[in-house]
Amino acid sequence: MLQIQVEEKEEDTEESSSEEEEDKLPRRESLRPKRKRTRDVINEDDPEPEPEDEETRKAREKERRRRLRRGAEEEEEIDEEELERLKALLDENRQMIATVKCKPWKMEKKIEVLKEAKKFVSENEGALGKGKGKKWFAFKMMMAKKWAKFLRDFENFKAACVPWENKIKAIESQFGSSVASYFLFLRWMYGVNMVLFVLTFSLIMLPEYLWGLPYGSLPRKTVPRAEEASAANFGVLYDFNGLAQYSVLFYGYYDNKRTIGWLNFRLPLSYFLVGIMCIGYSFLVVLKAMTKNIGDDGGGDDNTFNFSWKVFCSWDYLIGNPETADNKFNSITMNFKEAIIEERAAQVEENIHLIRFLRFLANFFVFLTLGASGYLIFWAVKRSQEFAQQDPDTLGWWEKNEMNMVMSLLGMFCPTLFDLFAELEDYHPLIALKWLLGRIFALLLGNLYVFILALMDEINNKIEEEKLVKANITLWEANMIKAYNESLSGLSGNTTGAPFFVHPADVPRGPCWETMVGQEFVRLTVSDVLTTYVTILIGDFLRACFVRFCNYCWCWDLEYGYPSYTEFDISGNVLALIFNQGMIWMGSFFAPSLPGINILRLHTSMYFQCWAVMCCNVPEARVFKASRSNNFYLGMLLLILFLSTMPVLYMIVSLPPSFDCGPFSGKNRMFEVIGETLEHDFPSWMAKILRQLSNPGLVIAVILVMVLTIYYLNATAKGQKAANLDLKKKMKQQALENKMRNKKMAAARAAAAAGGQ
């Protein structure tokens, strides 16, 4: 009897099946113990086995595979020592994956080490789940990897969804951060207006369109008979009269019923609350952006080793696009120019007496310009009031649009004058920009408030006119009833007269001062947009074409002399954007469509102005870096928001709404819709509690507490900022002391070595 112990050598038939089973098991080959199996004892004298039938052979093959599978499972049992060693190796490789880009190695070595670490983790991470009690750990590791990948992909998705990011990066690389800050501000304003539009469209315009009474059902929703012939003309629609006036675009179209539609939607309440909500949201988002910028600004001075940081840390090694690399190169170059200009400006010696005289002269000219523009606005307002009393058919296009055109032209030419005056002052470019913005802001704010005062006079005239219209409507109704009764008296006894009916287009109506206010703001917005675009086409595009194609045959160099290419007017564009947004906040309560019109304006402005900057403008001769916190723009926006909402709140609280148009018709004041809702839709005890909470004494106390809290938080923030500055100074001083101590120790060691020799 010969016994043969055979070391396992997989045969062809067994090799394929065993490898298929092993591939399904994620394990590390090097950590799996070697295994040997002793086959059955083979006796050479035994007779050859009889041939098996098909069923017996299949049963034996199935049993063999079951034994192989069970053996593979037993083989996966790893002892505790090997398991701990594998965990340590996996943690080490994961740490290497996370920190390999920070290693001071060549790129080839980084890539090679990263590939090896990822391969090791992917091959051996599943081995931790083999054995009793380890599968839950493997599942957690797998889910952690999938969650990290999901977060990374989601961040990439959010970055890809940021609108106009590549356009703004290209502009920043060519023109610097100061010009790019305007487009970033424009994009932020686009997002704010998108939220305002969603609120007004979904809660005001859409419910009225779906559930309100259709056009022609009420006098407020019908074009008067005298205007029907010209209601659809382009000139009338461009002036937002005719069909545009009697639509959901303006305040007067909305019905004053408490509920509309099968959902019993409370439209007057929604209209009032959405108007207040838009104002509150605007304040909240501006203040939040300002606080975020303050947080991003850091705690103090951060200019230590400024040029060293720019030299060694500016390049992004993950860039793989040649165009992106060119933009990044230009951006780094522009950043160096900005930093060098900042450094030189801090070392320039100035003639203080000459500079003071020139600055006084510049401010004198600025005050003259502001006074002249104010007088011109006042004169235009007086003329517009005179034109309002005349027949509109006798007026020309300029006479109808004189007020809007004067304001647009002043906003276009006065910033250029202020820019010329700023050349006399010789401020640092960033400080000069702030002075220029402040002057243009004062100009536009004065123009806006003169416009509001003119509107207030017109509103008072409309309110007086309403009283006469009410009396006339009463007489008209009495005459109509009298005529109807007379027509019935002429009929025989058994004859029924026709029902009394008057078409809504024939009913007399009031002037509806709210719609008039909304129309004025919409017209001013549209005229401002058209003026801006025409200015870009004529002042930038045609000028650039003339300089580009006529420079070869001209007497002097047009590119470096007069007229040359234009520079991008940061101050004028920023103030125009802020001024326009102030008009949106002021007029959106009386024209719910105004945020949507402004979205179209901002959307087209982004593409149009980006094209104009890249094709028609040149970088500024005086390069400067924009502030890291954009709070100067936001501060002016917050001020214009406050000044814009004051007239609106005054109109809501003090002026009576029109009697025959708008959702608040029939009430003495617009805010009475809140009391009406409390009376009809809330329990009496809740209405009583809300009235007590609205007590002026309690409101004043809450406001005082809020003011004191804000003061305390502001003082705390200033103290923390001062503490951060002190800590930075101490750290710098400690670094200098350590440096001097190391130098002394090195000198002492050198002296000792020299003495020993």
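Cβ coordinates come from backbone N, Cα and C, glycine included.
Because the structure is a prediction, the values reported are computed rather than measured.
Listed in sequence order, the residues of the same chain lying 6 or more apart from Phe312 (mutagenesis position) and placing their CB within less than 8 Å of its CB: none are present. Under the three-state DSSP scheme, Phe312 (mutagenesis position) falls in the helix class. For the mutagenesis result Phe312 to Arg, the note given in Swiss-Prot is Disrupts interaction with CIB2 and CIB3.
Where Swiss-Prot documents Trp315 to Asp as a mutagenesis experiment, the accompanying text is: Disrupts interaction with CIB2 and CIB3. Using a 10 Å radius centred on the Cβ of Trp315 (mutagenesis position) and all shown protein chains, the other Cβ atoms total 12.
Looking at Swiss-Prot, you'll find the mutagenesis Asn321 to Lys noted as follows: No impact on interaction with CIB2 and CIB3.
What Swiss-Prot notes for the published mutagenesis of Glu323 to Lys is this: No impact on interaction with CIB2 and CIB3.
Secondary structure at Thr416 (mutagenesis position), taken from DSSP and collapsed to helix, strand or coil, is helix. Neighbours of Thr416 (mutagenesis position), defined as other CB atoms within 10 A of its CB across all chains, total 11. Quoted from Swiss-Prot, the note attached to the mutagenesis of Thr416 to Lys states: Reduced Ca(2+) permeability. No change in channel conductance.
Sequence-distant neighbours of Asn447 (mutagenesis position) (same chain, six or more apart, CB under 8 Å from its CB) are Ser373, Gly374, Ile377, Met407, Leu410, Gly411, listed in sequence order. Swiss-Prot documents Asn447 to Cys as a published mutagenesis change and attaches the note Reduced sensory transduction current.
For the mutagenesis of Glu520 to Gln, Swiss-Prot gives this note: Reduced Ca(2+) permeability. Reduced channel conductance. The structure shown keeps the original residue. Counting every protein chain shown, the number of other Cβ atoms lying within 10 Å of the Cβ of Glu520 (mutagenesis position) is 22.
Using a 10 Å Cβ-Cβ cutoff, Asp528 (mutagenesis position) registers 20 neighbours. Reduced to three states, the DSSP call for Asp528 (mutagenesis position) is helix. Record note (Swiss-Prot) on the mutagenesis of Asp528 to Asn: Reduced Ca(2+) permeability. Reduced channel conductance.
Listed in Swiss-Prot as a mutagenesis experiment, Asp528 to Cys is described as follows: Reduced sensory transduction current.
Contacts of Trp554 (mutagenesis position) defined by a Cβ separation under 8 A and a same-chain sequence distance of 6+ are given as none. Where Swiss-Prot documents Trp554 to Leu as a mutagenesis experiment, the accompanying text is: Reduced Ca(2+) permeability. Reduced channel expression without affecting conductance.
Record note (Swiss-Prot) on the mutagenesis of Asp569 to Ala: Reduced single-channel currents. Within the same chain, residues at least 6 positions away in sequence whose Cβ sits under 8 Å from that of Asp569 (mutagenesis position) are Pro415, Asp419.
In the three-state DSSP reading, Asp569 (mutagenesis position) counts as coil. The mutagenesis experiment Asp569 to Asn is recorded by Swiss-Prot, whose note states: Reduced Ca(2+) permeability. Reduced channel expression without affecting conductance.
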Whole-number Å value for how far Thr416 (mutagenesis position) lies from Trp315 (mutagenesis position) (Cα to Cα): 38
Secondary structure at Trp554 (mutagenesis position), reduced by DSSP to three states: coil
